[in-house]
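Undergrad: I have a structure I would like to understand better, so I am pasting it below and will then ask my questions one at a time.
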Amino acid sequence: MSWKLTKKLKETHLASAIGLNSGGSSFTRGLKNSTLSSTSSRKSSDEKSRKSSEDKRSPQSTVVQPGLLQVTIIEARNLKLPSGHVPANYGVSIDNSLLAPPLSNGSGHARSRSHAWWLPYIVVEFDKNEILVDALNTASLENPCWDYQATFDVSRYSKLSLNIYLRSSSSRSRNGMGNDAFLGGIKLSPSFIVNKLTDEWVPLHGGSGELRVQMLYKPNQSTPLTIDAFELLKVVGKGSFGKVMQVRKRDTSRIYALKTMKKAHIVSRSEVDHTLAERTVLAQVNNPFIVPLKFSFQSPGKLYLVLAFVNGGELFHHLQREGCFDTYRAKFYIAELLVALECLHEFNVIYRDLKPENILLDYTGHIALCDFGLCKLNMAKTDRTNTFCGTPEYLAPELLLGHGYTKVVDWWTLGVLLYEMITGLPPFYDENINEMYRKILQDPLRFPDNIDEKAKDLLSGLLTRAPEKRLGSGGAQEIKNHPFFDDIDWKKLCAKKIQPPFKPSVESAIDTSNFDSEFTSEIPMDSVVADSHLSETVQQRFANWSYQRPTTIDTSDDINTIAPGSVIR
């Protein structure tokens, strides 16, 4: 779900929907230009395929009830400044409204904080829920102190990440990238033993020094959620069905994205199945590069989805501003997206709507795939579907031809997206939709002169028109094995141990500067829905919407089994 709730082609039966021979309609994308062909270099190896199968073994698991994870970031010691980094000037001010609010010190009293903007800050992330905490004005650059306590809602298992940064003398560059230096980070696997306090010094990876962290898990009263559990902060997106608001959960102070949808509008547009599919996918999937569902609930007139608030901006926003990305940056995003799509395919889900508007960046620059309204569920490897949906410039040839399509359709759109990142436009883009469809089906794939040879070969494989010959038709591992990804350590990538090539300028969890002011300037409110006279039968279709599930604890870290409470380095 792009926060804009962008409009896409509604799913209909393909035979009556394409109309390639009818009068062309004009379609404007915004900023970009390019075209497509086949051939693939498939570096498949029996050893890698076998290893991939072993990596997907069912992990050990334990069940834990929803609860609260209390994290206290105390201090760090022996940090070192990267060579060549110019730190921010002592005493430079920052808008206090952007800083994390004072939290309880454990006894119920608010802690007064004097922030030092020029000292290292820490980004704490649990299940894609991120907070930024500035150091106290009582410490040094090498030995900063935060003495900060945060409480996270636990709705499923997730690792806890803590990354330390230091602002530079120019914190925000002209391209919107944060120039802040990475000083090191850790990743912890929390213990979910009730009321057991862990307190340890943990060595940083990617830097020098250690960080002291305390964790305590407490069960939570599982009372039904309502809109009253949230403080409405900002509107960050709108659509025909409703809107998306930035909210603060009152009991934990965590920031979320609350998507509200009017039942009557969903029913009148025959979108019930799509809406239920989105919630189903979000509830099932646990992947570091997919926006997680925290809760869902409903009222007689509305449906509500509570998701992690990812505020680094849409990839579309960054791509539009910069025109295109360098090859490494594009590779990094495509690699993380590949892992996300592979996860969906293992759940027998086809995504079908991959595009820059549906990809968000988090605080640190990792991607988060969102908007699952066009997903197709229960699609085994060889299953085919014939429905027509997606966004025009990303549609695969087999979809346009009405031949039916499989999961392999997602690899075509991955290729289109990579091409767009590198060149600035989708390969067959045209303002006339019907002419664009013709190009997708008939035109050769052409490349600008400056494209990397390995990237060309990968794109030729992904953009092969015959789906059975397309790179990835044998599974995601085929794509991972391509020479374009030779310098990617997939295990480190999945563990988010590779520093992103770009870090958005984000000041805090409530910063909305990467969102359209058209939305953020609007007063947030949960509008009253007039009596829609929905029948009991219609209401029954939403009977299982509300979601606050027990969590299955996955004690595996990619390949290796990690005991709960251990440090992941």
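Yeah, the Cβs are placed from backbone N, Cα and C, and that goes for glycine too.
Sequence unchanged from the original; the noted substitutions are absent.
So Swiss-Prot lists these for the protein:
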BINDING   Val236, Gly237, Lys238, Gly239, Ser240, Phe241, Gly242, Lys243, Val244, Lys259  ATP binding site
DOMAIN    45-202  domain 'C2'
DOMAIN    230-485  domain 'Protein kinase'
DOMAIN    486-557  domain 'AGC-kinase C-terminal'
MUTAGEN   Thr387 to Ala  Sterile and no growth under stressed conditions
MUTAGEN   Thr387 to Asp or Glu  No activity
MUTAGEN   Ser527 to Asp  Function compromised
MUTAGEN   Ser527 to Ala  Sterile and no growth under stressed conditions
MUTAGEN   Ser546 to Asp  Function compromised
MUTAGEN   Ser546 to Ala  Fertile and no growth defects
Undergrad: Calculate the per-residue pLDDT averaged over the domain 'Protein kinase' (230-485) and state the result as an integer.
TA: 92
Undergrad: Here's one to test understanding: among the mutagenesis positions Thr387, Ser527, Ser546, whose C-alpha is closest in space to the C-alpha of Gly242 (ATP binding site)?
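TA: Result: the closest of the mutagenesis positions to Gly242 (ATP binding site) is Ser527.
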Undergrad: Say you check the Cα of Ser546 (mutagenesis position) against those of the recorded positions Val236, Lys238, Val244, Thr387; which is nearest?
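TA: So, of the listed recorded positions, the one sitting closest to Ser546 (mutagenesis position) is Val244.
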Undergrad: Helix, strand or coil at Ser546 (mutagenesis position), per DSSP?
TA: coil
Undergrad: Which one is it, among the recorded positions Val236, Val244, Thr387, that lies nearest to Ser527 (mutagenesis position) by Cα separation?
TA: Val244
Undergrad: For the binding-site residues listed here (Val236, Val244), which one has the lowest count of neighbouring CB atoms within 10 Å of its own CB?
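TA: Output over binding-site residues Val236, Val244: least Cβ neighbours within 10 Å is Val236.
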Undergrad: Please report the three-state DSSP label of Ser527 (mutagenesis position).
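TA: It is coil.
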Undergrad: Please report the number of other Cβ atoms within 10 Å of the Cβ of Gly242 (ATP binding site).
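TA: The Cβ of Gly242 (ATP binding site) has 24 Cβ neighbours within 10 Å.
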Undergrad: Over all shown protein chains, what is the count of other CB atoms within 10 A of the CB belonging to Ser527 (mutagenesis position)?
TA: 11
Undergrad: With DSSP as the reference, give the number of residues of the domain 'AGC-kinase C-terminal' (486-557) in helix, strand and coil.
TA: 14 helix, 8 strand, 50 coil
Undergrad: CB neighbours of Thr387 (mutagenesis position) within 10 A?
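TA: Here the count is 16.
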